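All remarks here apply to the structure that follows.
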Amino acid sequence: MTDEFLWIEGIPFPTVYYSQEIIREVRDRFVVRDEDTIIVTYPKSGTHWLNEIVCLILTKGDPTWVQSTIANERTPWIEFENNYRILNSKEGPRLMASLLPIQLFPKSFFSSKAKVIYLIRNPRDVLVSGYHYFNALKQGKEQVPWKIYFENFLQGKSYFGSWFEHACGWISLRKRENILVLSYEQLKKDTRNTIKKICEFLGENLESGELELVLKNISFQIMKERMISQSCLSNIEKHEFIMRKGITGDWKNHFTVAQAEAFDKAFQEKAADFPQELFSWE
């Protein structure tokens, strides 16, 4: 798996869509504006779901935008090679997304009033989702066995590096007024009130009917159908594993007892200082 990594500042990235030159340029030269909003996650943490929610909030629940425009055009990834230059020349408030850890994030953000929403998810479920997703991307190439993927994840040798370091970096900024940290599990458990919290953070107000439209259009099944219908717009043929289950606790169907114990030990060692209120998972 190591040969498939593009190593940037000690972080392993996929070799597709990313380049050392662009990542460093994003960090050092990309100008984040005060009116920008950026959705940040570690991969497979509910990224697509949160993107859809924010887009629907901005359109007052009207699904036209999310139905007619693919996600990467609505919320472009800052670090993608093709997106960086497009975003640089885009005028007005920008809605963007990123998977970058804080040490590679645009430096200009930290002196701006731009808003970041960071979504954290049970790393056990992140591991399982990533295992299925990244293996599916291989399409005919040799798959990474579950045991090896598990070990790589704990060692920070999976795409985008250590989950623990990524989460720790962003969580450490949670007291800043322009950063909102949410958990996938809480969003799943209490979607309505979590959306209200997002609205308050963004300065958006939804009438009751508009909120109901947002809730209707972010159900897992509707989002999956929407992605399938958009496959012709973007040549997406992998919607079935981009959105696999959308559930919590799936790790219990994959971890052995020994793996669960090993993960618990690693979590206690590496995440001891994390705020416990974020860990609403089983």
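Cβ atoms here come from the backbone N, Cα and C positions, even for glycine.
Although substitutions are noted, the structure shown does not include any of them.
Here is what Swiss-Prot says about this protein:
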- His48: active site, proton acceptor (ACT_SITE)
- 44-48, Arg121, Ser129, Tyr184, 218-223, 244-246: 3'-phosphoadenylyl sulfate binding site (BINDING)
- Lys44 to Ala: Loss of sulfotransferase activity (at pH 7.5) (MUTAGEN)
- His48 to Thr: Impairs sulfotransferase activity (MUTAGEN)
- His48 to Asn: Decreases sulfotransferase activity (at pH 6.27). Does not affect sulfotransferase activity (at pH 7.5) (MUTAGEN)
- Leu99 to Thr or Val: Decreases sulfotransferase activity (at pH 7.5) (MUTAGEN)
- Leu99 to His: Decreases sulfotransferase activity (at pH 6.27) (MUTAGEN)
- Cys232 to Ser: Decreases sulfotransferase activity (at pH 7.5) (MUTAGEN)
- Ile236 to Ser: Increases sulfotransferase activity (MUTAGEN)
- Glu237 to Ala: Markedly decreases enzyme stability, both apo and ligand-bound forms. Markedly decreases sulfotransferase activity (at pH 7.5) (MUTAGEN)
- His239 to Gly: Has little effect on sulfotransferase activity (at pH 7.5) (MUTAGEN)
Among Thr47, Ser129, Ser219, the one of these binding-site residues whose Cβ has the fewest neighbouring Cβ atoms within 10 Å: Ser219
From mutagenesis positions Lys44, His48, Leu99, the one whose Cα lies nearest Ser219 (3'-phosphoadenylyl sulfate binding site): His48
Cα distance (Å, whole number) from Ile222 (3'-phosphoadenylyl sulfate binding site) to Lys44 (mutagenesis position): 19
Site with most surrounding Cβ atoms, counting all protein chains shown within 10 Å, from the mutagenesis positions Lys44, His48: Lys44
Conformational class of Ser129 (3'-phosphoadenylyl sulfate binding site) under the three-state DSSP mapping: helix
Nearest of the recorded positions (Thr47, His48, Ser129, Ile222) to Leu99 (mutagenesis position), judged by Cα-Cα distance: Thr47
Residue with minimal Cβ packing [other Cβ atoms within 10 Å] among the recorded positions Leu99, Ile222: Ile222
